[in-house]
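A.B. asks: What follows is a structure written as structure tokens; I'll ask about it next.
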Amino acid sequence: MNCVCRLVLVVLSLWPDRVVAPGPPAGSPRVSSDPRADLDSAVLLTRSLLADTRQLAAQMRDKFPADGDHSLDSLPTLAMSAGTLGSLQLPGVLTRLRVDLMSYLRHVQWLRRAGGPSLKTLEPELGALQARLERLLRRLQLLMSRLALPQAAPDQPVIPLGPPASAWGSIRAAHAILGGLHLTLDWAVRGLLLLKTRL
């Protein structure tokens, strides 16, 4: 009996492809088929980034008080207002949000690189902010892929950002970047929550 079993095992080993059923490809992730779940994840990441931005903006005001509005011509303009919420469409919102956040990511990277000694004390917070921005952008890209939406390019060519003219210039730039990002994320949370009800 043992000889027969061994003989069978030897014969089977000669044709492994016919005996072993192929399994799923290695490393194939589970893909969610529910866009509402993907949108929920994007909303949570956006809210978390909004809270981080609000906290960092408050730190900036404490460390470097600066009255008045601050702006940078290179920052994107806020595309939507409260009056336009009712007419929002998911493709336009996701496309514009991704383009705007890519611009803010570039500005945060620039701030970390060229902000000078004054902003070095905020380097850990700026690094964490950049990491969360990158994570949210990956989530938005995934959501757009699941919904078969085009990956839009920026409306205008990217212009390299020059170094701030002075230490005060870098501080004003930081106020402008954080303030603009805060407004963009606040609008994004409202818009995404509204659009979720239409899926």
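Glycine residues also receive a Cβ, built from the backbone N, Cα and C atoms like all the rest.
Quoted from Swiss-Prot for the published mutagenesis TRP168 to Ala: Slightly increases IL11RA binding. Abolishes interaction with IL6ST. Abolishes stimulation of cell proliferation. Experimental mutagenesis at this site is recorded by Swiss-Prot as ARG172 to Ala, annotated: No effect on IL11RA binding. Decreases stimulation of cell proliferation. ARG190 to Ala appears in Swiss-Prot as a published mutagenesis result, with the remark: Srongly reduces IL11RA binding and stimulation of cell proliferation. Recorded in Swiss-Prot as a mutagenesis result, LEU193 to Ala carries the remark: Impairs IL11RA binding and mildly reduces stimulation of cell proliferation.
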A.B. asks: By the count of other Cβ atoms within 10 Å, pick out the sparsest of the mutagenesis positions ARG172, ARG190.
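C.D. replies: Selected from the mutagenesis positions ARG172, ARG190 on minimum Cβ neighbours within 10 Å: ARG190.
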A.B. asks: At the level of the C-alpha atoms, what whole-angstrom distance separates LEU193 (mutagenesis position) and ARG172 (mutagenesis position)?
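C.D. replies: Rounded to the nearest whole number, the Cα-Cα distance is 32 Å.
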A.B. asks: For ARG172 (mutagenesis position) and ARG190 (mutagenesis position), what Cα-Cα distance in Å is obtained after rounding to a whole number?
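C.D. replies: Distance between the two Cα atoms comes out at 28 Å.
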A.B. asks: Work out how many Å separate TRP168 (mutagenesis position) and ARG190 (mutagenesis position) at their Cα atoms, rounded off.
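C.D. replies: Given the Cα positions, TRP168 (mutagenesis position) is 34 Å from ARG190 (mutagenesis position).
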